[in-house]
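Q: Here it is, the structure in full.
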Amino acid sequence: MERDRITALKRSFEVEEIEPPNSTPPRRVQTPLLRATVASSSQKFQDLGVKNSEPAARLVDTLSQRSPKPSLRRVDLAGAKAPEPMSRRTELSIDISSKQVESTASTPGPSRFGLKRAEVLGHKTPEPVPRRTEITIVKPQESGLRRVETPASKAPEGSAMPVTDAAPKRVEIQVPKPAEAPNCPLPPQTLENSEAPMSQLQSRLEPRPPVTEVPYRNQEDSEVAPSCVVDMADNPRDAMLKQAPVSRNEKAPVDFGYVGIDSILEQMRRKAMKQGFEFNIMVVGQSGLGKSTLINTLFKSKISRKSVQPISEERIPKTIEIKSITHDIEEKGVRMKLTVIDTPGFGDHINNENCWQPIMKFINDQYEKYLQEEVNINRKKRIPDTRVHCCLYFIPATGHSLRPLDIEFMKRLSKVVNIVPVIAKADTLTLEERVYFKQRITSDLLSNGIDVYPQKEFDEAEDRLVNEKFREMIPFAVVGSDHEYQVNGKRILGRKTKWGTIEVENTTHCEFAYLRDLLIRTHMQNIKDITSNIHFEAYRVKRLNEGNSAMANGIEKEPETQEM
């Protein structure tokens, strides 16, 4: 019985032919046959020389008929390992190659049958390997891969594994795939209930698994032969390893739904910074109320008329004169063309009847000049804006109420320009006098129908609360000064007296800071918009109606500049 099994075992090994001398592998170690154990094995191996001319296809068919079990998939790790003790039942995987094996009985060393290493099941748990493993099925025609054979002895040789570079590599272990038999045919042989001594089988069945180390391949390379490559990194636990690192030079992906409408703000800012801004402010009041000083304090520059004009040329005018001076102011890259319009002689005469008419005429003349520039056929690309945007009206700090001149002037000019009333030299009033004086002025404005800026009818929804607070402060009790002092280590603008220093920008001393915020920091653009959209628009409609009626009657009529 035992002899028959040995005979069957030898028949299963009659699968490879002798390889021609020119195709002898460069590294071949042969194992001597155990003639003492098996008596008839020498005769069987001598018969192999006769079968050298048989084709490789016939050998594959012979083995496929004798294969009692399907092929087994196994995973071998790179590196030579000492053989482990095998059980009585051993499963073998035979790698069929089209090359012939040169085998002679007289040559010492084991015969090369191209057998896979026997996989011993249930003895040792494989250790985790930090490298990525790719299972690849070797085709018989692929001869370009490097084959590294382990030595037949149990002690591994030092030169068994080739030394490779330090680049990260993945180990490809060749296993057969039963589902793809036409592409990668690897029929296995199984020995069951073998009672032969293990020492006899090790000489014949010592595995020589072809292990190939290849450099790391990217995703495109792994898709070349999808029928014979199974990438273990496709598992969810290795999905993160396959992701390529993001380059540092790559920009963050732009939102797909982003259009770029918000860039219009930057475009408008660049255009406005290039063109600059224009602001025209008029100061009206009697002489000696500190009009020029307040303007210098507002813009912290010597921009008033008196600051530029020599004192020797200063004289008391017999009539009201309108004088303007223009400055180019730049702060943090923002340029503004500031025009200050002064009205010397207003209210300084004995008879102040109709003293407001020159001021009204000047305001309407600026509207007319701007209108003529608009209606021209070949008008300028940018029309110079000389319209009066704001008028500061200085009220003397009498402590009583408004004078008839003040009421008449503000009543007429509030319809054509933005009027902001201020109490000049408010430091001459006590706190109680200031509160009482402001209440009297507010009641006089309401009783005479004088609508000062900010007008309630022009309020926008988001500015209503802010404008209400400003309206409660009107008229602003201000103090102007262009002298600097050191108070508690800080530089301030103020007025120094025997009893202390009045700080101009201190809201507990005066309301100059609120006036500056209204005119410059919060409402400057709104003041210009109301001038253009409300006051100038009313003047333009009136002039166009007058022009149409004059053309209908055939009469040329001079534009009225006295009053709207």
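Positions of Cβ are set from backbone N, Cα and C atoms, glycine also.
It should be emphasised that the depicted structure is a prediction, and the values quoted were computed from it without experimental measurement.
Annotations for this protein, taken from Swiss-Prot, read as follows:
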- 275-546: domain 'Septin-type G' (DOMAIN)
- 285-292, Thr319, Gly345, 425-433, Gly480, Arg495: GTP binding site (BINDING)
- Gly288 to Val: Abolishes the GTP binding (MUTAGEN)
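Could you tell me the structural context for the features on the list?
A: Per-residue confidence over the domain 'Septin-type G' (275-546) averages out at a pLDDT of 90.
Summarising the environment of Gly345 (GTP binding site), the number of other Cβ atoms within 10 Å of its Cβ, over all protein chains shown, is 19. Under DSSP, Gly345 (GTP binding site) is assigned to coil, being neither helix nor strand in the three-state scheme.
The Cβ of Gly288 (mutagenesis position) lies under 8 Å from no Cβ of any same-chain residue at least six residues away in sequence.
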Q: I want to check the contact list for Asp427 (GTP binding site): same chain, sequence separation of six or more, C-beta distance under 8 angstroms. What comes out?
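A: Listed in sequence order: Val479, Arg495, Ile502, His509, Cys510.
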Q: Just to confirm: which same-chain residues, 6+ apart in sequence, have a Cβ under 8 Å from the Cβ of Lys291 (GTP binding site)?
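A: The list for Lys291 (GTP binding site) reads Val283, Gly285, Ser304, Asp342, Leu392, Phe394, Ala424, given in order along the sequence.
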